[in-house]
Structures are given as structure tokens and as C-alpha cells.
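Structure first, commentary second.
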Amino acid sequence: MLFLGMLKQVVNGTAQSKASSCRKLVLPLKFLGTSQHRIPADANFHSTSISEAEPPRVLITGGLGQLGVGLANLLRKRFGKDNVILSDIRKPPAHVFHSGPFVYANILDYKSLREIVVNHRISWLFHYSALLSAVGEANVSLARDVNITGLHNVLDVAAEYNVRLFVPSTIGAFGPTSPRNPAPDLCIQRPRTIYGVSKVHTELMGEYYYYRYGLDFRCLRYPGIISADSQPGGGTTDYAVQIFHAAAKNGTFECNLEAGTRLPMMYISDCLRATLEVMEAPAERLSMRTYNISAMSFTPEELAQALRKHAPDFQITYCVDPLRQAIAESWPMILDDSNARKDWGWKHDFDLPELVATMLNFHGVSTRVAQVN
């Protein structure tokens, strides 16, 4: 009935426009939208497109997670501090607050999100607000709200104001029936977590908005991301970050995945660079909306062996979490990212040896071992 009522408004509005000839006809069905707060059927849509010489005005949602602050730093070096606005619903630490513009942004508040985009003349939006795999399974209702309803709000605002939109996807978008070694860009996807389901929804909705409304939607399927200066956010690949904190603290680590569980991984600087590169890529070079990207693939035992080359006394034990193990076994072991490398020149810098050396150096482990020896 809601759709029929809105369709009636469209028909009536068309008739009135023909009769009066006083304004340009707007086709409101184009942006009926998917969010709870639908865009009015008689809305006029404005372009915030910028000249080639003008840097983009950037908004990052969910900016206090594992990737947001690092991405903001990278983009501010590229486009200027004042052109990149970090946002979240949490209070930022002092060093983040003073590093550049920060605003409160609740992606479930459609009106507020719209105001931020308009008031700050946003032309690029990086949507990082999401509950990750393990946390999402413990909070399915909240994950559904944040990962799906929040996405709908972002899609509608981006489409209305002609904003180039990036939303990350994940290895979690694949499922146990997907090819695992390797997983191509296009294959069957039947994930068994709310996080994975929401990311498949993201990929398909973004592609739909691209073809239906012309939204410049871009998406990368991230592998497990390893970062030195941020805490893991509740994902199944978190062990690959936690192991370095443990090595620095006491030289031992208890892993919640089995020793031979192979998953694709990437160092954070490669991840952030790939994100910027795909956003800057000319539209004509992109053959698809969602790309796999990858750098390396390893097991917990292989990571521990690489770590022992720097800290020979490091010890790893295993206490497997059945939930996380089941999730990991449903994910690809290797991602095929040949399309990203071919279309827009993706190339990673960090393999496992470089990753381990960088992480240990950040935590001071390599320095301490060198002094002891």
C-alpha cells in the first residue's frame, strides 16, 4: 500500500507538471530508496560533484575502528587535513580529536547523516561502520541494524547527493560452498554469519544502486587485516594481531584457531593504499563494483614460526574456540585478486617476512632480542 500511495503521488505530480509547465519534471521513483526514512517523492536531487582540480571532501563513518584513523591520516596527507572528516558515535581520544576534523555521526540517524553530507559538502564517503564476524554472532539484532539498516541510509544519501561511496566487504562474504583455494571475484556466496550475510547484501545493493541510479559505488573484499597501532575489533582473524601483542608482553600466546587454519591476510598499510587506489581509479578501468584483494596467506603455526626467527623463545599454544573455528573453515584460504591487479594495478608490498619484522619492530620485540643476543 505504501508503494501504491507513492506511485499515485508520482502520477499526480507528473500530471500537474504537464499542466503548469512551471518547473522541470523530476522522476521521483528513481530515489524511493531503501532506508526506513525514505527520501520524499518530490525531492530535488543535487550534485556535489567537484572540479578535477579540487580535492574531494571526505567523510569516514565508523572512524574509530581498526582502519578509520589510519585511513584518515593517509587521506589527510593526500588531500589536506581539513578535507577529511572522521566520524563515530564514540568519544575520540585526544590525539585523534586534535589530528583533524571529527564529528558525531550515527548512521542509523538518516536525517543527521544527510545534514553532515550537505553541511560539509561531502563528495567521497568511506563507510566503515559495522559489527564484525564474532561480535556480530553475539549481537545479531544489533548487527542487522548497523550493517544493513545503516547501509541503506548511506546508500540513499550517497545516491541523492552524487557522492562516490566506498564500503568494504570481506572474506566473510564467502561461505562453505564457495571455492576456497582460491576464491574468485565471482562465485557462489552463502555465508553463515550475520556479518557475512550483511556484506553480501552490501555488495549486491551497491551494484544495484550503480546500475539503477548511477551511484559510483566501489568495494573491496578485505582479507584479515593486521595492524600494529590499533586493537582488533572482534573478528575471526584477530589472532594475527593479538599474537604480536602477546609476543611483546610475555613471549607466549594462546591461539583460538587450530594450528593449520589457513586464511588470507594483509598488512594495514597495503589495505589502506588499496582503498585509496580503487577510489582514485578512473571509472572506465573498473570492470566490476567489488574486487578481491590479497597479499599473503598463512596459518597460525606458520606465523609463529616466522615470529620465532626474531624471538626464538616465543611459544604458542592452542585453545580452539568452536565458533571462530567454524567461521574460519567456511572462509577462503586464498583470494584470487587477479582482476584488481589487471584493472587498476593493485600490487601489495608486504609479504609474511616483512609483516613480522614490521610488527615486532613496532612493539620493540626485535630490539630487545638483539640486545639479549
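Glycine is treated like the rest: Cβ placed from N, Cα and C.
Here's what Swiss-Prot has on this protein:
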type	residues	note
BINDING	G62, G63, L64, G65, Q66, L67, D88, I89, R90, N106, I107, Y195, K199, I225	NAD(+) binding site
MUTAGEN	S133 to A	Decreased L-threonine 3-dehydrogenase activity
MUTAGEN	R180 to K	Decreased L-threonine 3-dehydrogenase activity. No effect on protein NAD(+)-binding. No gross effect on protein folding. No effect on protein stability
ACT_SITE	Y195	active site, proton donor/acceptor
MUTAGEN	T237 to A	Decreased L-threonine 3-dehydrogenase activity
MUTAGEN	M333 to A	Decreased L-threonine 3-dehydrogenase activity
MUTAGEN	M333 to E	Decreased L-threonine 3-dehydrogenase activity. Decreased affinity for L-threonine
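Taking CA atoms as the reference points, Q66 (NAD(+) binding site) and M333 (mutagenesis position) are 22 Å apart. Around the Cβ of D88 (NAD(+) binding site), 23 further Cβ atoms fall within 10 Å across all displayed protein chains. With the fewest other C-beta atoms within 10 Å around its C-beta, R90 stands out among the recorded positions R90, R180, K199. A sphere of 10 angstroms centred on the C-beta of S133 (mutagenesis position) encloses 28 other C-beta atoms. With respect to Cβ neighbours within 10 Å, the recorded positions Q66, T237 differ, and Q66 shows the lowest count.
Under DSSP, M333 (mutagenesis position) is assigned to coil, being neither helix nor strand in the three-state scheme. Burial estimate for the recorded positions (L64, I107, M333): highest at I107, by number of other CB atoms within 10 Å.
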